[in-house]
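J.: Questions regarding the structure given below will be posed in turn.
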Amino acid sequence: MLTPTQQVGLILQYLKTRILDIYTPEQRAGIEKSEDWRQFSRRMDTHFPKLMNELDSVYGNNEALLPMLEMLLAQAWQSYSQRNSSLKDIDIARENNPDWILSNKQVGGVCYVDLFAGDLKGLKDKIPYFQELGLTYLHLMPLFKCPEGKSDGGYAVSSYRDVNPALGTIGDLREVIAALHEAGISAVVDFIFNHTSNEHEWAQRCAAGDPLFDNFYYIFPDRRMPDQYDRTLREIFPDQHPGGFSQLEDGRWVWTTFNSFQWDLNYSNPWVFRAMAGEMLFLANLGVDILRMDAVAFIWKQMGTSCENLPQAHALIRAFNAVMRIAAPAVFFKSEAIVHPDQVVQYIGQDECQIGYNPLQMALLWNTLATREVNLLHQALTYRHNLPEHTAWVNYVRSHDDIGWTFADEDAAYLGISGYDHRQFLNRFFVNRFDGSFARGVPFQYNPSTGDCRVSGTAAALVGLAQDDPHAVDRIKLLYSIALSTGGLPLIYLGDEVGTLNDDDWSQDSNKSDDSRWAHRPRYNEALYAQRNDPSTAAGQIYQGLRHMIAVRQSNPRFDGGRLVTFNTNNKHIIGYIRNNALLAFGNFSEYPQTVTAHTLQAMPFKAHDLIGGKTVSLNQDLTLQPYQVMWLEIA
């Protein structure tokens, strides 16, 4: 009787043979001696057992598993053999240095290509600006062909191999990525793998009954099955449609977690996995460095569950990861999981998503601004921040999406806070329905049956810049100081660095009027960017402040890595934490001066250099921070 390890080894050898069977004996002999085959075979030896185990856990009883694997690995070999030499060099470099993403040099930016630059050629022209800001990572949103009109901001993909014609061509994208690499900037794109648009060829052929695409999506003849699923599903966009299904013109029902034009893929069909792996490898060979794995929580469906965060979803992502380790190991995954904090962290791991959005820290930064109290933020940094080795948070202040209050009710309850009541307060505060609020946000997806609501708005609008609040500029700098210094990869939603306000015209566009997130998706404001070096303007003060902090971070190895230790300031308005036993960070979330007492600082050295202020401060006496002031103190 063979052991499981021996069985996997035999399958691996069989599949290697099958990959080469399509070649003539002479071709095969040459391939087997090639460096490409040596590297590919080595990576198969290392990562195929993981791939096999993950797929077996999902599809073990499906007779299509082995033939699917055979086609998948043949596809992976073709992809690797066609990968250009510079990308293969990056593959090896990142295999040898998996912590490249944790360097203090890393600073990210994210933008809509059309809104920021018009098209891909316009974006290429802005590379000198990205270098000026200090970016080493650029997330380009959204790039691919999508339906005209409503498309969830481009996240309803009609083809993963065609750029939206308004932006350019695949050739243009390849040129932009090469130019970014030349400038020392990694390219990040979205991998929207939970769903496609209803106009995707697969969707059209599945709906038409093409046997090659049978069961690529969840299509039901009537409401019997959808009604059973809906009993346990969470409504994501209740304004768009109740439940998780939409009716087709012929009366059938299709699974649409998000919008009626976004059809969920059916991963219980192993050929869907193989098809999406092919799209993933195509993107890798364009030169993409990081794939933002969209909507990771939703990819597996199971009756009687919420169909979120199921074990099979994790297994499938790990299987995609294993394919990438074999055929394009330079490419990392970034998780997008806006779920309970316990579940967010489960997607992050060297074998799953090496980096992941940090929605808890983002939400708690805004919470701390509203309450002026650091208790929830301090708790999260203490117990929920540190990640496994070789992984990192993507720390952000704003994004293209709404703000959801994703802290755990049990965490809030431990501090004597009602999670439900506190979320109601935060929603009222940030949409200016609370006395004394400085924010000018917009409600998003209010659900009257649950009371749930999220918030739209740019950082500048949410900190009070629209009404010239005297503390608005310092609030933005404070928030970004946390993102830049807590450990991991900081991400700037481009426009924030010059204080871009909401687009108040979003509701006048019929393709956007039912989605308030367009409020914080304004076009590039040329006038604001022209002011970025003028310290008499808010744009200049924000830009120069952020640029200074970025330069400090990138020049100082104390910001390397991702781990921290919280420091109790004994002041409810001041957050404190230590990085690498060498840097003590403080941030005052109050509009009044606040003090850390000498007694609290007694274990610290007598003096420390403030990297932001450029001054030496005494730590053997009370330390006062001005309203919204940040200090990064060298203590070793």
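Placement of Cβ uses the backbone N, Cα and C atoms for every residue, glycine included.
Sharing the feature lines straight out of Swiss-Prot:
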- D152, H195, Q262, R292, H400, D401, R517: substrate binding site (BINDING)
- H195 to Q: 98% reduction of activity (MUTAGEN)
- D294 to E or N: Complete loss of activity (MUTAGEN)
- D294: active site, nucleophile (ACT_SITE)
- E308 to Q: No effect (MUTAGEN)
- E336 to Q: Complete loss of activity (MUTAGEN)
- E336: active site, proton donor (ACT_SITE)
- H400 to N: 97% reduction of activity (MUTAGEN)
J.: Secondary structure at R517 (substrate binding site) (DSSP, helix/strand/coil)?
T.: helix
J.: Of all the mutagenesis positions given, namely H195, D294, E308, E336, H400, which is spatially nearest to Q262 (substrate binding site) at the Cα level?
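T.: For Q262 (substrate binding site), the closest Cα among H195, D294, E308, E336, H400 is found at H195.
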J.: At a 10 A cut-off on CB-CB distances, which of the recorded positions H195, R292, H400, R517 has the highest count?
T.: H195
J.: Please give me the binding-site residues out of D152, R292, D401, R517 that lie within 10 Å of E336 (mutagenesis position), comparing Cα atoms only.
T.: R292
J.: Between Q262, E308, which of the recorded positions has the fewest other CB atoms within 10 angstroms in the structure shown?
T.: E308
J.: Taking the Cβ of D294 (mutagenesis position) as centre, how many other Cβ atoms lie within 10 Å?
T.: 19
J.: Could you measure between R517 (substrate binding site) and E308 (mutagenesis position) for me? Cα positions, answer in whole angstrom.
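T.: If we compare the Cα positions of R517 (substrate binding site) and E308 (mutagenesis position), the gap is 23 Å.
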J.: So what sits near D401 (substrate binding site) in its own chain, CB-to-CB under 8 Å and at least six residues off in sequence?
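T.: Expected: I338, R517.
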J.: Can you grab the distance from E308 (mutagenesis position) over to D294 (mutagenesis position)? Cα atoms, rounded to a whole Å.
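T.: About 13 Å separate the Cα atoms of these two residues.
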J.: If you measure D152 (substrate binding site) to D294 (mutagenesis position) at Cα, how many Å is it?
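T.: Checking the Cα atoms of D152 (substrate binding site) and D294 (mutagenesis position) gives a distance of 13 Å.
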